[in-house]
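Have a look at the structure below before the remarks.
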Amino acid sequence: MTNMRKSHPLIKIVNHSFIDLPAPSNISAWWNFGSLLGVCLGLQILTGLFLAMHYTADTTTAFSSVTHICRDVNYGWLIRYMHANGASMFFIFLYFHIGRGIYYGSYTFMDTWNIGTLLLLAVMATAFMGYVLPWGQMSFWGATVITNLLSAIPYMGPTLVEWIWGGFSVDKATLTRFFAFHFILPFIITAMVMIHLLFLHETGSNNPCGMNSDSDKIPFHPYYTIKDILGVLLMMITLMSLVMFTPDLLGDPDNYTPANPLNTPPHIKPEWYFLFAYAILRSIPNKLGGVLALTFSILILMLFPILHSSKQRSMSFRPLSQCLMWILVANLLILTWVGGQPVEHPFITIGQLASMTYFFTILILMPSTALMENKLLKW
């Protein structure tokens, strides 16, 4: 009799995805982030579900319901802060995961890469709408500012904004629909993750050398399951330390003030994980131009497979490209810092320079450096 693991129609799928999956023997810890993202998604759905049991999506009671969760619900404070800080962990891992893909040339798996970019957009949309739900000052004004950006779309912009708001301003209708979307999107994301994995398993994983590893594969279980468990353990230690000691470290104090449409906070800014994109948006003095730059700053990821001009897939043996990669990382950190600063000198200039460098590095410097490396290697 054949093993049930290999014959049962459902268990067979799990077996081929997580147990008997042939994996390259040399993938490093940079390949841990995929599984960590999966764990994060599961954690967010679970904590989110329990929060939704006590939350009310109404402008008059939303803020109070979050307070009620933290004060009166058994371990409500823990669930709330795990959910809020879990989102931060999610984005840290997302950025590491994407960075790994760029460094090692994983974007040459075009189907996997493009669905991954769409996943990033879906997660960003979910996080944005989740930030609106507590209905604090930054929730309300963040929602107002970001949704208002759509009014820059020629001809149909203003109508589109009012359609999204469900009225003439961010109000009860907006909060209710944002809650509905925030609840449904993670399940759509889960389906997209399955498609992401389906495409990945068509080709198999990349590896640090960027070479074909068919001649040297090992089973996913037990080698990479145990490695992933270590990653999850380290993640949980980090997350729980954050939740237990400094739960508000990454949040905004303004969000502890209930939403007030008559009082604008001095500095409107999104959560830290959107600051780089926010800095790019702010660095262009034209509304439509800013919105286009913001959109393109994320969608530029889809151009990586087209812009790849090196004869080698990975950056492991390309020191010049490695330098550019780390310049790009430093540039994004500068953008993140600038995004959290007030709009005044010298931050405006720094933001504009960093935004320009971001696009220039990806669109011009990286492809041309790769071509030069080909020449240097006489390829």
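Positions of Cβ are set from backbone N, Cα and C atoms, glycine also.
Taking the Cβ of A23 (variant position) as reference, residues of its chain lying under 8 Å away and at least six apart in sequence are, in sequence order, G204, S205, K217, I218, P219, F220, Y223, Y224. One natural variant catalogued in Swiss-Prot, A23 to T, is accompanied by this note: In strain: Isolate NK 13030.
Using a 10 Å Cβ-Cβ cutoff, V39 (variant position) registers 19 neighbours. DSSP gives V39 (variant position) a helix state. Annotation of the natural variant V39 to M in Swiss-Prot: In strain: Isolate NK 13030; the original residue is retained in the structure shown.
Annotation for H182 (heme b b562 binding site): spatial neighbours G48, T126, M129, G130, L133, criterion Cβ-Cβ under 8 Å with sequence separation of six or more. Feature annotation from Swiss-Prot assigns heme b b562 binding site to H83, H182; the stated evidence is similarity to another entry.
Classification of H97 (heme b b566 binding site) by DSSP places it within a helix. Other Cβ atoms within 10 Å of the Cβ of H97 (heme b b566 binding site) number 20 in total over all chains. What Swiss-Prot records for H97, H196 is heme b b566 binding site, and it gives similarity to another entry as the kind of evidence.
Within 10 Å of the C-beta of M156 (variant position) there are 11 other C-beta atoms, taking all protein chains into account. Natural sequence variation is annotated in Swiss-Prot for M156 to I, with the remark: In strain: Isolate NK 13030.
According to DSSP, H201 (ubiquinone binding site) is assigned to a helical segment. The ubiquinone binding site feature in Swiss-Prot is assigned to H201.
Cβ-based crowding with a 10 Å cutoff singles out H196 as the top-ranked of the binding-site residues H196, H201.
Here the CA atom of H97 (heme b b566 binding site) lies 17 Å from the CA atom of H201 (ubiquinone binding site). In sequence order, Q44, T47, G48, L51 are the residues of the chain that are 6 or more apart from H83 (heme b b562 binding site) and have a CB within less than 8 Å of its CB. V39 (variant position) and H97 (heme b b566 binding site) have their C-alpha atoms 14 Å apart, to the nearest angstrom.
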